[in-house]
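Structure first, commentary second.
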Amino acid sequence: MKRKMLKRLLTSAFACMFIANGLITTTVRAVGPKTGEENQVLVPNLNPTPENLEVVGDGFKITSSINLVGEEEADENAVNALREFLTANNIEINSENDPNSTTLIIGEVDDDIPELDEALNGTTAENLKEEGYALVSNDGKIAIEGKDGDGTFYGVQTFKQLVKESNIPEVNITDYPTVSARGIVEGFYGTPWTHQDRLDQIKFYGENKLNTYIYAPKDDPYHREKWREPYPESEMQRMQELINASAENKVDFVFGISPGIDIRFDGDAGEEDFNHLITKAESLYDMGVRSFAIYWDDIQDKSAAKHAQVLNRFNEEFVKAKGDVKPLITVPTEYDTGAMVSNGQPRAYTRIFAETVDPSIEVMWTGPGVVTNEIPLSDAQLISGIYNRNMAVWWNYPVTDYFKGKLALGPMHGLDKGLNQYVDFFTVNPMEHAELSKISIHTAADYSWNMDNYDYDKAWNRAIDMLYGDLAEDMKVFANHSTRMDNKTWAKSGREDAPELRAKMDELWNKLSSKEDASALIEELYGEFARMEEACNNLKANLPEVALEECSRQLDELITLAQGDKASLDMIVAQLNEDTEAYESAKEIAQNKLNTALSSFAVISEKVAQSFIQEALSFDLTLINPRTVKITASSEETSGENAPASFASDGDMNTFWHSKWSSPAHEGPHHLTLELDNVYEINKVKYAPRQDSKNGRITGYKVSVSLDGENFTEVKTGTLEDNAAIKFIEFDSVDAKYVRLDVTDSVSDQANGRGKFATAAEVNVHGKLKENAEVTGSVSLEALEEVQVGENLEVGVGIDELVNAEAFAYDFTLNYDENAFEYVEAISDDGVFVNAKKIEDGKVRVLVSSLTGEPLPAKEVLAKVVLRAEAKAEGSNLSVTNSSVGDGEGLVHEIAGTEKTVNIIEGTSPEIVVNPVRDFKASEINKKNVTVTWTEPETTEGLEGYILYKDGKKVAEIGKDETSYTFKKLNRHTIYNFKIAAKYSNGEVSSKESLTLRTAR
C-alpha cells in the first residue's frame, strides 16, 4: 500500500514518536473540527500484542458523536461490542452523516462496503489467517475489517484498548493469531467457580482474543460421577447462559465429559453407555454447543484401544454427522511425556491409543510432566511425532489444586516460542481463584496469539497494568513474590519468585562472608522490605472485594514476612556492631514472625522473603565463606539427580548433596571432607538437612580435623535430632585446614533403609583465620629455552602454590638482561587484570589482580611478559624477585621468587613481502549488521593478522586465520565505507582494500 501517512510522519515538524515503558507517544490532533490545539496521547499497551502495528500520523480526538458505517453488514457480536463501548464512553451514533464527525466503518472482507475499502487505503485483512483483522485510524476515520466475523470482533477489542479519553492515535494494524485455539480448560480440583465467575471470565476471554473455554470442572457431578444423567432444569438454565455468553464473546464453549470413571465398553451395557454419551451431547447441542471433549484423564482403566474406539465412534456418529461441530477433543489416560514415553519410545497405552484414535481428533497433553517447568521444542516434536498430528496443550499453570496455600500470579514461562510448529491448540488450567487467575490468563492470551514476539516479563507487567490501574505497582510487588509453584515433590512450574530481590539477598551473604562493606546493600534491602509491607497494606485497603477475598491471607503472610525480614536485617546490623542486646531483641522478633508464617495456611515467597529470615537466624559472622571451601565426598549422586558434594557448600539451602543411590549405590560409610582456603581456629560445624525430604538426614556424626588432609584428629562425636532444623556441632577451638564429617547414622524414607544414604543441604564451618599463620608460596616462570634474534619471547609468570592465604592481587618484578632483551608488552590471562610497567632497564613490574572480585587461582601462568630478543647471548638469565601477594584482609605477604636461563641464537628470518588481502567483499547485508569476507594475501610469510576499518576508523584487529568479520550495531539504510589491511610481523601494514555499501532498509 502507499505509505503517504508514514512520509508525513517522517517529514512533519510536529511528529514526535518515542518508546517508553511499552507505550508509544504521539502528537495528536482533534478531528472533526480543527482547533489547532495539540495534545499528547499514548498508544497504550495492547493485549495481545498485535502482529503488525505502525504509527502513521499524529492522532486525533474522536468527536462526541460519530458516523457509523457498515453495522448492517458487519458481524452482529462485533457491532454489539462496539455499541456497548461507545455508550459507556458517552459517544453517540449519528442518525445522519455529519461531515464534522468522526467516521467509523466496520465489516468483513466479503462485505460490499466501498467506504471501508477507501478508508483502509490498501490495507486489508483478505490475506490474513482466520480471525485476523485490519484496523486503520487516519484523518478522522476509523476502519475495522475482519477476515471473518471473529476477526471483526477482535478488531473492535483492539479499538477499545486504543481509545483513551476519546483520543486515538493514527495507526495501521494488521493482526492475526499464531495458534488457532487459545483459551482455558476449567479442569482444576477444588472449589468450582461460581456462575458469575464464569460469565465474567468469558467476557474477559473475548476482550483478550481467547476463543476457547472448556467446561470440565472436576467438582461438577454431571461432568464426571453423574456423567450419564442429564442436567436438572435449573442447571440447564445456567448452562444456557454460559453458552449464550460464549457465543456473544466469540468463545467456543466446549462441553467436557469424563466417562472413564465407570464407563462400560462391551455388550449391551457398552451400547447403553455410548447412547448416554450421545444423549448428553444432543442435549447440549440443542442449546447451541458446537464443541465437545471426552476425557480419559485421572482414571485407573488403561484400555487404550477401547478409549480410542469410543472416541472414533462418537466422532463418526455425532461430530461428523452433525456437520457443524468442531473437531472432538480428548485427553488420554497417559497425558504427560513422562507417563507416555520410556527411553524415547511410547509406552503400550500411548502407542495403541495413538495408532487407533482418528487423526481428526484433538489430543491434549500437559508437557514433560503433569506440572512442569517448561515445554521444550524437542518434547513437542517427540509427542507430535507419536500422534502424527499437531498437539493440544493443557498447561497446568496457574492452577494451584496441588499446593492450595499459594497463589500462582506469574506469566506464562518456560514455553518455547516455536511451539506452534507442533501445537495449534493451547489452553491453561486456572486457579479456583477466578479473579486472580486473570494475570496469568492475560499473558497466556499474549503468548498464544503472538508467540514469536512474546516476552514474559513485559507481558506480566502489562497484564497487571491493564488489570489493576492505580494499584498496579502495589500488585506487582505482591505478585512478584508469588509466581513460582513448587510443592517440593512432583510439581514445579512458573518463574522464580522475586528473582531480583533474591539476588540482592545472596549478594549480601557473600559480602558478609567475605568481610566486605555491605552497608549500602543493607539500606537497599530495608527499603525493599518496607515497600513490601506498604504495598500489601495498600492492596488490603483498596482492592475490590472479589480480588481481596482471594488473596487476603497471602497479603497478611507477606506483611508478616516483610516484618521478619526487617528484623533479620536488624540482627545482622547488631552482629556487625557487636550489640548483643539488640541482636537478641531482633532475633526474637524474627523468630516469632517466622513461626507465624510457617503456621499459616497461606504460602508466599518461600525461597526469598521466608528463606531470608531462616538464613539470618543461622548466620554467624564467624562463618567461613562456603564458596571458598572445596568439598569432596565418599560418593555423590550425579546420575539419578543433580546432587554433587559441591552443593553442600554453595550457600544455597535449596540445593543438596546426596550420597550415590543410583546403581551401583554407595550404601556407606559416608563422609564429607571440607578443605578450607586457609588455616583457621574453628569451633563449630553447621549441618543444614535437606529441606524437602528426610531421606538421608544425618542423625549420628563424628567430626575430625587435619592440617595436611591426611592425618585427622577426632574432635566431636554425637547424635542429632531427626528434623529439618539447622544444627550446630560445637567443640573447643582447634586449628584446622581440613574438616571431615563422618556419618555414623542417618534416617531413610524406606523400610530397613537406616544408614544407607546421607544428604546435606549445607555443611559449613565457623572460625577465625589463624593469627600469624605463615603464608608461603612459590613463583613459576615459563619460557622457551631458546629464541632467535629478532623474535619475541613470551615469559609466563604465575604461582605454583599458595598456602594460608587467598590471593586477590600479585606483585612480581621480572628481571632480564637489558643488553639481550627489550620489553614489548604484558598480556592478561583469562579472568585477571594485568598492569605492567618497565621501571628501569632490565626490570618490569607486573601487577596481577582479579577481574571478578573472586580470589585469584594458583596458576603457573597468570600473565605473559613479551620480550624481544635483540642480541645473541648464551645462558641469559631471567628471574622473578620482590614477589608478594595481597590477601582478602588487605595484608601483603612476601613469597619466594625463581629464575630461568634462555639462549639467544642468530637466526635467518625469511624475507617478508607485504601484500594486500584479495577478494574483499560483503557476504551478508541486513539492517544492523554487515559481514565481509576476503582471501588471504598472495604472500603469507610473516602475516600476523588483519586490521579492519569503518568510515576511516580502526574497529578491530583479528588473527591471520580469520577470513570473515561482522560489523555490528549499524544504522539501517545508511552508507558505510569498510576497509581492511594485512599486518605483518616486521611491523609493516599493507595497502587497504575498500568496500562501500548501504545497509538494508
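Yeah, the Cβs are placed from backbone N, Cα and C, and that goes for glycine too.
Note that the structure is a prediction, hence the values are computed from the model and not measured.
This prediction places the mean pLDDT of the domain 'GH84' (180-452) at 96. Feature annotation from Swiss-Prot assigns domain 'GH84' to 180-452.
The feature protein binding site is assigned by Swiss-Prot to G187, K218, D297, Y335, W394, W395, N396, D401, N429, with experimental evidence given as support. In sequence order, I214, A216, P217, K218, G256, W394, V399, N429 make up the list of same-chain residues 6 or more apart from G187 (protein binding site) whose Cβ falls under 8 Å from its Cβ.
Remark: D298 (active site, proton donor) has no non-local neighbours by Cβ distance under 8 Å and separation of at least 6 in sequence. The feature active site, proton donor is assigned by Swiss-Prot to D298, with experimental evidence given as support.
For the published mutagenesis Y335 to F, Swiss-Prot gives the following note: Strongly decreases affinity for 4MU-NAG. 99% decrease in activity for 4MU-NAG. For Y335 (mutagenesis position), the same-chain residues that are 6 or more apart in sequence and have a Cβ closer than 8 Å to its Cβ are D297, M364, W365, T366, V370, W394. Y335 (mutagenesis position) carries neither a helix nor a strand DSSP state and counts as coil.
In sequence order, T366, V370, V371, T372, V428, N429, A491, S493 constitute the residues six or more apart from N396 (mutagenesis position) in its chain with CB-CB distances below 8 Å. Per Swiss-Prot, mutagenesis N396 to A is noted as: Strongly decreases affinity for 4MU-NAG. 99% decrease in activity for 4MU-NAG.
DSSP classifies D401 (mutagenesis position) as coil under the three-state reduction. Among the mutagenesis entries in Swiss-Prot is D401 to A, noted as: Strongly decreases affinity for 4MU-NAG. 99% decrease in activity for 4MU-NAG.
Cβ-based neighbour count (10 Å, all protein chains) for W490 (mutagenesis position) stands at 11. Experimental mutagenesis at this site is recorded by Swiss-Prot as W490 to A, annotated: Strongly decreases affinity for 4MU-NAG. 97% decrease in activity for 4MU-NAG.
Taken from Swiss-Prot, the feature domain 'Fibronectin type-III' applies to 916-1001.
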Neighbour count (Cβ, 10 Å) for D297 (protein binding site): 19
Extent of the protein binding site in Å [max Cα distance among G187, K218, D297, Y335, W394, W395, N396, D401, N429]: 18
Densest Cβ neighbourhood among W394, D401, N429 (recorded positions), 10 Å radius: W394
Mapped DSSP class for W394 (protein binding site), helix or strand or coil: strand
Rounded Cα-Cα span from D401 (mutagenesis position) to W490 (mutagenesis position), Å: 13
DSSP residue counts for the domain 'Fibronectin type-III' (916-1001), split into helix, strand and coil: 0 helix, 50 strand, 36 coil
